[in-house]
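Here's what Swiss-Prot has on this protein:
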DOMAIN    15-74  domain 'SH3'
MUTAGEN   Arg107 to Ala  No effect on formation of GPHN clusters; when associated with A-108 and A-117
MUTAGEN   Asp108 to Ala  No effect on GPHN clusters; when associated with A-107 and A-117
DOMAIN    110-294  domain 'DH'
MUTAGEN   Arg111 to Ala  Loss of formation of GPHN clusters
MUTAGEN   Glu117 to Ala  No effect on GPHN clusters; when associated with A-107 and A-108
MUTAGEN   Arg297 to His  Defects in binding to phosphatidylinositol-3-phosphate and in formation of GPHN clusters
DOMAIN    325-432  domain 'PH'
Amino acid sequence: MQWIRGGSGMLITGDSIVSAEAVWDHVTMANRGVAFKAGDVIKVLDASNKDWWWGQIDDEEGWFPASFVRLWVNQEDGVEEGPSDVQNGHLDPNSDCLCLGRPLQNRDQMRANVINEIMSTERHYIKHLKDICEGYLKQCRKRRDMFSDEQLKVIFGNIEDIYRFQMGFVRDLEKQYNNDDPHLSEIGPCFLEHQDGFWIYSEYCNNHLDACMELSKLMKDSRYQHFFEACRLLQQMIDIAIDGFLLTPVQKICKYPLQLAELLKYTAQDHSDYRYVAAALAVMRNVTQQINERKRRLENIDKIAQWQASVLDWEGDDILDRSSELIYTGEMAWIYQPYGRNQQRVFFLFDHQMVLCKKDLIRRDILYYKGRIDMDKYEVIDIEDGRDDDFNVSMKNAFKLHNKETEEVHLFFAKKLEEKIRWLRAFREERKMVQEDEKIGFEISENQKRQAAMTVRKASKQKGRVGEEENQSLELKRACEVLQRLWSPGKKS
């Protein structure tokens, strides 16, 4: 069988088409280049050049950097119909060499391939983190004339914490790795032991958008372009822009469930590692799901700021000072114990607080701020239909909020039982969200709050300008109509 050495020390059979996954985004303006995004699958058609491969994605073919992709470990899923079919691979984690031969049906060999890939990618990832911390961050700290502490915090987030965590994680992986028989390695327990540590990725992922915006502003100055490029060359890093390196942790945390799912696929149920890998897969799926959910919440904070700006007579702190998610909203009757009057209000339940609003009597789409309830101080009490002696009212579809410190009580009446059930479910969801946020230290940064406020101000100005233009246009139109009536032929002035 003929072997051709490809990029990154990989060996590929000369008559084979293999599949590779993009590790980095590749943007190209070249006529014969092929562009792709991280996660895309590329068919490698020619790997005879060490640095540049020829490949196909969808219907497009072209050249791309070999260092931007990784070959699939187990390529046996390809259909065996000829010499150009996808071949099976084996990756030696010590030499980083992927050898592609004939398909093997041996489950142990397949498991060894996945184990070896996990070990190899972890070692490469550690190097990327080291390059970021020592090649970029360390050099930036030396240039106080170019970077403030706040800027570096925004750009790099908690990358050093991630680096320290990953070094400890990889050390434990190495202890679990069986060099002689990789398929016997038991790495599932390692993920379970470190599961709480992976939550530090949440802070990094939540900050990543701010990092990109800050870098984008700096890169408008050629000094920063030259500085970051000099850092890359000095550290002997691959030809990727700094924003590409900073994206790596975001990509990495999302890859763990995929790798563990593949490992579980090739782990026999009687293998000593099976139940641990299955548990690790569930844990890492939950971690990535929660991180993605929190990232989505941060992307929606502009909407919360815009909503608050639309509420008239607002008092007190901004919603974003404590909350980041609207959980439920609805209209209910409400009685507050000291007054005992039944009032109709619109309630907006956020994490940590519930805002009370009153609709305008004429313009029902206009809301007036009427107060808020600190959900951290209250407990929810489900009430059966009947008479309440404390409030001296008949109750149906009711529940109470009881202040555990002051003994204050709020009584609520939903219009229907189904609505009451939805509210009770929403309160449980609110408490669960708060507990999970506290566990991983989730919060909105001051920079993100400022950004949301700026977005609202910008939108208000644009709306104001549009309104003025519409009014001016309407006045001009009316003036023209008047003039036309005054000076039309056959009519006296």
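FYI, residue positions are counted from 1 along the chain as it appears here.
Backbone N, Cα and C atoms are what each Cβ position is placed from, and that goes for glycine too.
Remark: secondary structure over the domain 'PH' (325-432) totals 19 helix, 56 strand, 33 coil, with classes taken from DSSP.
Listed in sequence order, His183 are the same-chain residues six or more apart from Asp108 (mutagenesis position) with CB atoms under 8 A from its CB.
Distance from the CA of Glu117 (mutagenesis position) to the CA of Arg297 (mutagenesis position) is 33 Å. Mean pLDDT for the domain 'DH' (110-294) in this predicted model: 93. Cβ contacts within 10 Å of Arg297 (mutagenesis position), excluding its own Cβ and spanning all protein chains shown: 20. Calculated from their C-alpha atoms, the gap between Arg111 (mutagenesis position) and Glu117 (mutagenesis position) amounts to 10 Å. Between Glu117 (mutagenesis position) and Arg107 (mutagenesis position), the C-alpha separation comes to 15 Å.
All protein chains shown were included, and the count of other CB atoms within 10 Å of the CB of Arg111 (mutagenesis position) stands at 25.
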